[in-house]
Structures are given as structure tokens and as C-alpha cells.
Amino acid sequence: MLSSFPVVLLETMSHYTDEPRFTIEQIDLLQRLRRTGMTKHEILHALETLDRLDQEHSDKFGRRSSYGGSSYGNSTNNVPASSSTATASTQTQHSGMSPSPSNSYDTSPQPCTTNQNGRENNERLSTSNGKMSPTRYHANSMGQRSYSFEASEEDLDVDDKVEELMRRDSSVIKEEIKAFLANRRISQAVVAQVTGISQSRISHWLLQQGSDLSEQKKRAFYRWYQLEKTNPGATLSMRPAPIPIEDPEWRQTPPPVSATSGTFRLRRGSRFTWRKECLAVMESYFNENQYPDEAKREEIANACNAVIQKPGKKLSDLERVTSLKVYNWFANRRKEIKRRANIEAAILESHGIDVQSPGGHSNSDDVDGNDYSEQDDSTSHSDHQDPISLAVEMAAVNHTILALARQGANEIKTEALDDD
């Protein structure tokens, strides 16, 4: 065996000179083999043993094996062939698909005698190489295969149930969910942490107050509901995974949830940027009515879409204006007006000028970032205004007030002199 090792090494080096192309699965398998501590000689010896065992199986059961050659010392394409074969078997275990005919062997169930031969084969490998543990590896591979099948079936079952809930009456489902939360004693705050939807939004939706949840968030909520019903307590330790803002896949169906990853991946909305044409339309409607109803918001959204619509081109979901975005813009606009009014009132009061307080804004003007993911870049930046620019703005208002105060004092003195 040692005498054939230089020949095998030369053949392996010839493969490097030919620059073989390996798949990702093959590279992953090779890296995992190397991390186990096996040397090249041990790997080649194990592959030769597997070839011999496969040949014995094919001779015993009358089945032809296409494992890529009978010996690694006489073939010039043994290393890539063995890697391809290992890859094909791995793909068969994880995906349940039959490998390609060019680099596979028969994966059909063997008779009961195969198990006996398998135990003998494992004993042979164990005695020839102390670092290998074929029995343990075989058990792990079978566990991975069964788990992947169960996870996929469970995920498909959850998706079907979510689609069924989407077709049902929303009010009936809300009552079911409220009863479910009460019976399990699950707080809305915990649900908000898991799903990424704000607690206030969940509360308003369950109480049938305010606007309805978007289709994306409703699917996410129903998915959590189904997972929690199937496996109680499994989702409570999960947290929503962060999603890049530039990811355009938020409008697609949510990705499958992995029970082992510890995260509940939900697609979040991308920040919406208003165009100048739409802002002009929004301002005109805002001057008419600052609190439009749902029908009016739909009218405003259609007007904005008509302005930005190009002939022969359909607006994408990222470009289309919806009633929810209109609601968000109006709420931010009202907040901005009241914020500036509060600043001016505070400055006037600091100079002893009594003014009527503009009052606190209503709860309807509060727009939670988690409630409405499509934010307005033209107005939301005011909530995080730079302190320096705010100080300059306040100083300008202060200067104007002082100028008016001096002008009023001069007029009073002039009137007093005229009376004398």
C-alpha cells in the first residue's frame, strides 16, 4: 500500500495541474474532511475501501456500480469522480432528489442483509483507521435527512394554514387570536418582540380600531400564530432578524422559519421617498383637510400615482403610493406643524408673552416606526433635527420677537409725548 502512495500522489498532483472544477458541495465536503484531522493518505485509503465494498455489494446483489472506477491507482480521474459521488450522495440525503446518472450510484433501499454487511464494513473501516467512526457518521447523516424532510413538510403545512387564514373573515380570526392569547397568557409585548410589529399596532388591530394590517404583516402575524399553536412556547424565544433597507424582497412572501436558527425572519418595509410631484399634490390636499378619511386617502393616492405614472410603464410596489403611505405622510405633517408651534410658544413664553398653548398632539398623529414601515424621507428627518440648526432657528425667532417688542415700546413713548 505504501509503495502505491507516490503514484497516487502524482496522480493527485496531475489533477491540480488540470485545474478541476469542484462544486460548492464538493469543496464543503473536502473542508469538513480536512477539519476532522484526516490526512490525504487516510482519505485516499478510505475511498479505496469504499470502492472495494461497493464492488462487493454489486457482485453480491447483481447490481452494477458506477462509482467512478475500481482502483485509485489505475484511474486518472479518480479524485474528481469520488468527490462527485460523495456530493451526489450528500445531495440525495438532504434534498431527497435522485443524483445525476453521471456521478451516482444506486440509492434504492437494500435488502436486510445489507445492514449486516454495513456493520461488517464499519468494523473493517474502524480497524483500518482509528480516526474514523463510520457508524456515528452514518447515524448523523440519517438524522439530518429525516430532519430536513420534517422541516420542509412542517413549513409547507404552516404556509397552507396561513393562506387559509388569509382567505377567512378577519374579524373571526381576531377573536380566535384574542382568545388564544388569553388562554396561553401571552402578552402582546411578547408577540410584538417576536413578529417585529409594534404592540400598539397589534392592540389596535385586535380591537378592530384604526386601519387594517398590511398583507405582509398579517401573514407574519398568522405565521407566528400557527407556529405557536403547533409548538407552544417555541417562538417566544425568537427575535426578528434585521433586514437591510435596500432589500427589495420585502414585498414578496416571507421566508421560511427555521426552528433551529433562533430567529423569526420577517420582511420589513423599505423607506419610501416622496417625489416632488406627489408632494405638491399632498400639500394641496393637506391645506383642504388635515384629517382625511380612508376614502379620501385612496383618492389622494390615486392622484399621486396618476401624476408619476409614465405612459406604457407600470409602477412598481416601491414606487406606488398607497393609502397607508398617505396616512403616514399626513400624520408626520401634522406632527411637524405642532412641533414648530410648540417651539414658538416656548420662546414667546420665555420672554413673558402670554400665548395660547397649541396643546399636545393627539395619539392619532403618533406614527410608530414599527407600525408603518414606509416612512417619509421629506418629513421624518425633522424628528431628528440637528441641535445646531434648531438653535439657529430659535435664535431667528427670538430676534424677530425682540424687534417687535422694541418697536412696540417706541410707539408707546411717541404717543405719550403727543399727549403732553
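Residue 1 is the first one shown; counting continues down the chain.
Placement of Cβ uses the backbone N, Cα and C atoms for every residue, glycine included.
Per Swiss-Prot, these features apply:
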{"type": "DOMAIN", "residues": "18-49", "note": "domain 'HNF-p1'"}
{"type": "DOMAIN", "residues": "145-241", "note": "domain 'POU-specific atypical'"}
{"type": "MUTAGEN", "residues": "R271 to A", "note": "Abolishes binding to telomeric 5'-TTAGGG-3' motif"}
{"type": "MUTAGEN", "residues": "K325 to E", "note": "Abolishes binding to telomeric 5'-TTAGGG-3' motif"}
{"type": "MUTAGEN", "residues": "R334 to A", "note": "Impairs binding to telomeric 5'-TTAGGG-3' motif"}
{"type": "MUTAGEN", "residues": "R339 to A", "note": "Abolishes binding to telomeric 5'-TTAGGG-3' motif"}
Out of R271, R334, R339, which of these mutagenesis positions is nearest K325 (mutagenesis position) by C-alpha distance?
R271
Hey, which of the mutagenesis positions R334, R339 is the loneliest by Cβ count within 10 Å?
R339
Reduced to three states, what secondary structure does DSSP give R334 (mutagenesis position)?
helix
Pick the one among the mutagenesis positions R271, K325 whose Cβ has the fewest other Cβ atoms within 10 Å in this structure.
R271
Using DSSP, break the domain 'HNF-p1' (18-49) down into helix, strand and coil residues and give each count.
23 helix, 0 strand, 9 coil
Restricting attention to the domain 'HNF-p1' (18-49), give the mean pLDDT.
83
R271 (mutagenesis position) and R339 (mutagenesis position), Cα-Cα, nearest whole angstrom:
23
Sorry to bug you, but what's the C-alpha spacing from R334 (mutagenesis position) to R271 (mutagenesis position), rounded to the closest Å?
20
